[in-house]
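> I have a structure I would like to understand better, so I am pasting it below and will then ask my questions one at a time.
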Amino acid sequence: MSTNSFHDYVDLKSRTNTRQFSDDEEFTTPPKLSNFGSALLSHTEKTSASEILSSHNNDKIANRLEEMDRSSSRSHPPPSMGNLTSGHTSTSSHSTLFGRYLRNNHQTSMTTMNTSDIEINVGNSLDKSFERIRNLRQNMKEDITAKYAERRSKRFLISNRTTKLGPAKRAMTLTNIFDEDVPNSPNQPINARETVELPLEDSHQTNFKETKRNTDYDSIDFGDLNPIQYIKKHNLPTSDLPLISQIYFDKQREENRQAALRKHSSRELLYKSRSSSSSLSSNNLLANKDNSITSNNGSQPRRKVSTGSSSSKSSIEIRRALKENIDTSNNSNFNSPIHKIYKGISRNKDSDSEKREVLRNISINANHADNLLQQENKRLKRSLDDAITNENINSKNLEVFYHRPAPKPPVTKKVEIVEPAKSASLSNNRNIITVNDSQYEKIELLGRGGSSRVYKVKGSGNRVYALKRVSFDAFDDSSIDGFKGEIELLEKLKDQKRVIQLLDYEMGDGLLYLIMECGDHDLSQILNQRSGMPLDFNFVRFYTKEMLLCIKVVHDAGIVHSDLKPANFVLVKGILKIIDFGIANAVPEHTVNIYRETQIGTPNYMAPEALVAMNYTQNSENQHEGNKWKVGRPSDMWSCGCIIYQMIYGKPPYGSFQGQNRLLAIMNPDVKIPFPEHTSNNEKIPKSAIELMKACLYRNPDKRWTVDKVLSSTFLQPFMISGSIMEDLIRNAVRYGSEKPHISQDDLNDVVDTVLRKFADYKI
């Protein structure tokens, strides 16, 4: 065999093997299920055949080259060329380069010629010619070996991918299963696909085939084992793995096929049952459909005997039973054939559903098939119910096909309780509150207390307001009077800038809505934010003055607030305003105090006189007055002094007491309020500030300062005197004393008053 013919043969063989292992072949028939075992066995046998063929071809090439070498040596017998090819002819073909490569599935190192015995004569031209021939032959061998190794590696990669992954699986329809037989069934010979006739047979290949023939694995029961686990369990040789794998996958394929047949049979049964039950209206139509069913049964594809084989029989039985049921009208409703057959179908459907549950993981379209099956079950039940209804009607009168209309339901009288419409009510949206036909949208909850809540709302034009919602007992006259009094006071102080403005209000059954200005922050929030910060008397002086201005407006209007606390002073656009006149009341013109029958105010800021009962008179008619509480303008000044005390010391005067002890401490005159000169952070407190707090916190209401006097105190109106003025004052005082060593008390008082009048010009 020449070199060109050898190359052509190797190329042809490579293309043949490549086509065998390729996945891109053209399918003329519907795609089949993959057979991993068949592919593995075919690859093993083809590999062994190709190895033998390659070894024989390589032996022929080696012998051919050896004969050429001998002929050349006979024609030119140089004495030094006797052992030229001894390295290749002394061993068998299996020890050559090709034999080593084929037996080991990887490329070995290139062999070199044994030229230890060759004697080279450099001066002889004939030796040079033979040397070139020998080099040419060696290059040719290396070229052939390299090409063969490259093709061999390509075939190995293709075959390895095919045997591991197998050809691509393709979904099969039920029609393909019934119209054509499944290839590679267990009865088919294993070597049916081997069509290549090998010219040479090796003993290794013959023994391999005989081993496959002699071993009988038809009765294998794998159970839950795979082929590899089965071989390990029974200590079988690994050479039998392809055959066992093929048997394993053949059995799996047969089980899938049987499962598909059973599923198809159950669908066919349901479909035919539905079509039969829907044809109960006409006897002629039933006869025609019997003929069509008979013709359809004759044209059905050949399949194995399974549950589907009884589907056509069951459908014919259903039709015959339905005919008999229509012809015989004396049968009872519940013992009629249609009920019996329906029960039989239900039992078959239950058994089929159990089988489908087992095969759910095998079918590739299980979910879709189950949905279709459920729809068919529903349609079948509806059709059977219609058939039973029609059968009952036909048993009575075959000419009547309509139902008697149902009787009208008895007329019942309904009693509706209509609630009175509220002028201010919640709309369908819980965030919308309507007050006097104006809608307000709730934004957030600002605060709550008792039975009232204050919301931040948004009205027309995106303006922000404060909405106070108060719920009360509609039959409590005192509550209603209190709310009316608050509204009257706000109406009275409507034009005052230091009082929160009442914009709108509405009182319904048990609900009161007040629309007022919305503040940015209250004084309690400001004090909490400044807790822990260094004491700033300018801050204390500013907010004390703002607070007193609000109280002055209320007192000038003859009103006692009675519940002054930091939370009732709100900043509205930078101006501090007073709010919450819920328990305030006007002071009669003939007195400075008012009396209440209930305790009012916040305990931390309540005056002692608001807690101590008055000494009632001896008059029996006025004994009930001993339970009343005395409140007046001085009570508001006590509350104001408590707020100033909290701004300086960080807590109210009686803040160290808890619960009931706090009330007892306020009423007990022996419990003195401390006024330290330094704070807890060792910050010095001016004497003017201590003097102001003491003036507001006298236990005797008559000794407390009024609002006007507190506003004119030295703490709020300090002197701003420079150093030069103080120097001039000292010089003048010394000069005046030296000139008049003896001065009377009256003259001294006149001098002091004059100096103070001049200092008044330097007040802030």
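The backbone N, Cα and C atoms fix where each Cβ goes, glycine too.
Sharing the feature lines straight out of Swiss-Prot:
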- 440-720: domain 'Protein kinase' (DOMAIN)
- LEU446, GLY447, ARG448, GLY449, GLY450, SER451, SER452, ARG453, VAL454, LYS468: ATP binding site (BINDING)
- ASP563: active site, proton acceptor (ACT_SITE)
- ASP580 to Ala: Loss of activity (MUTAGEN)
> Limited to the domain 'Protein kinase' (440-720), I'd like the whole-number average of pLDDT.
83
> Could you name the residues, excluding LEU446, GLY447, ARG448, GLY449, GLY450, SER451, SER452, ARG453, VAL454, LYS468, of the same chain that surround the ATP site, i.e. Cβ within 8 Å of the Cβ centre of those residues, in sequence order?
ARG469, VAL470
> Looking only at LEU446, VAL454, the binding-site residues on record, which one has the least crowded Cβ, with the fewest other Cβ atoms within 10 Å?
LEU446
> Using CB atoms and a 10 A radius, I'd like the single residue among the recorded positions ARG448, GLY450, SER452, ASP563 with the highest neighbour count.
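In terms of Cβ crowding, the pick is ASP563.
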> Taking Cα atoms as reference points, which of the recorded positions LEU446, SER452, VAL454, ASP563 is nearest to ASP580 (mutagenesis position)?
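Its closest listed neighbour, by Cα, is ASP563.
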> Looking only at C-alpha atoms, tell me how far SER452 (ATP binding site) is from ASP563 (active site, proton acceptor), rounded to the nearest Å.
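With the alpha carbons as reference points, the distance is 16 Å.
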> I'd like the Cβ neighbour count for ASP580 (mutagenesis position), meaning other Cβ atoms within 10 Å of its Cβ, all protein chains included.
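There are 20 such Cβ atoms around ASP580 (mutagenesis position).
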> Using the alpha carbons only, what distance in Å do you get between LEU446 (ATP binding site) and ASP563 (active site, proton acceptor) once rounded?
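The Cα atom of LEU446 (ATP binding site) is 19 Å away from the Cα atom of ASP563 (active site, proton acceptor).
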> In whole Å, how far does the CA atom of GLY450 (ATP binding site) lie from that of the residue listed as 'active site, proton acceptor'?
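Cα-Cα distance, GLY450 (ATP binding site) to the residue listed as 'active site, proton acceptor': 14 Å.
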> Hey, how far is ASP563 (active site, proton acceptor) from ARG448 (ATP binding site), Cα to Cα, in Å?
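Cα-Cα, rounded: 16 Å.
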